[in-house]
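Asks: Dumping what Swiss-Prot says about this protein:
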MUTAGEN   SER128 to Pro  In ERF4-1; loss of function
MUTAGEN   VAL148 to Lys  In ERF4-2; loss of function
MUTAGEN   LEU204 to Pro  In ERF4-3; loss of function
Amino acid sequence: MCDSHQKEEDNANTSERALFFNYHEFSYSFYEDLGSEDAKPTEHDEDHKLCITHFPNVYAARGSAEFQVTRVVRVPRRFDESRSSLETPQFSTQLPGSEPAAIVGDDGTSFVRCGRYDIGDHVFGCSSVSPLSEYLSAAELAEVVHRVNGFLLREEGEVFGWRNLSGLLLDMLTGGLWSWVLGPLLSRPVFQESLALEQYVAQLNSPGGLLHERGVRLVLPRRSGCLSLDFVVPRPK
């Protein structure tokens, strides 16, 4: 049985532990209410700020048709779940808006439009829920991110594996001749894991794939510098 002193210590440790949230989102209080008659931006109080949860599609040419009709939802990296996540990118498996420190509303995991903000008159909600919730369930997102995280872990294992490290040492001893002659053979597993991730993403985005059928596209992590796992979604209206 746990005594009261131990319980107090456990509660203190829990309260001091930082809660995870999507650090890509931010709030904004000066915006135009949807359905307002004057259609002019006004200042809102703390409880009615917009949560900016989708962003310009930087993977499309600015001014292009795709840029105009799509937005990007960013799933953040997690650094707190394992030591390896500090070296190897590992992304949150939680649907944006369901994180422990997310801003929540009365509508649960539904993306509810509240107001317009930004030059392009983009529509946002007042909670951390993003438009991605309209296309993927929490379980579907978790499955996709688990697979991506697994590919990245295996790729990192090959990068720091004996083949690659031996090749680096031999490269130093031979003045680069090793890489020129036999390096590609030993580095092949690294490229195979990278190729496997690319193939998985291509499968999701191709006809018949989960994301393609939902009108969503996953961006390869390397294109964002592995700072976030980006999903291209239709622009909310």
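Using the three backbone atoms N, Cα and C, a Cβ is placed for every residue, glycine included.
This is the original sequence, none of the listed changes applied.
Mind running through what each feature is packed against?
Replies: SER128 (mutagenesis position) carries neither a helix nor a strand DSSP state and counts as coil. Around SER128 (mutagenesis position), taking its Cβ as the centre, 21 other Cβ atoms fall within 10 Å, counting all chains.
Sequence-distant neighbours of VAL148 (mutagenesis position) (same chain, 6+ apart, CB under 8 A from its CB) are PHE91, LEU197, TYR200, VAL201, LEU218, PRO221, LEU229. When secondary structure is read from DSSP and collapsed to three states, VAL148 (mutagenesis position) falls in the helix class.
The 10 Å shell around the Cβ of LEU204 (mutagenesis position) contains 20 further Cβ atoms across the protein chains shown. According to DSSP, LEU204 (mutagenesis position) is assigned to a helical segment.
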Asks: Do you know offhand how many angstrom separate SER128 (mutagenesis position) and LEU204 (mutagenesis position) by C-alpha?
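Replies: Taking the Cα atoms only, SER128 (mutagenesis position) lies 25 Å from LEU204 (mutagenesis position).
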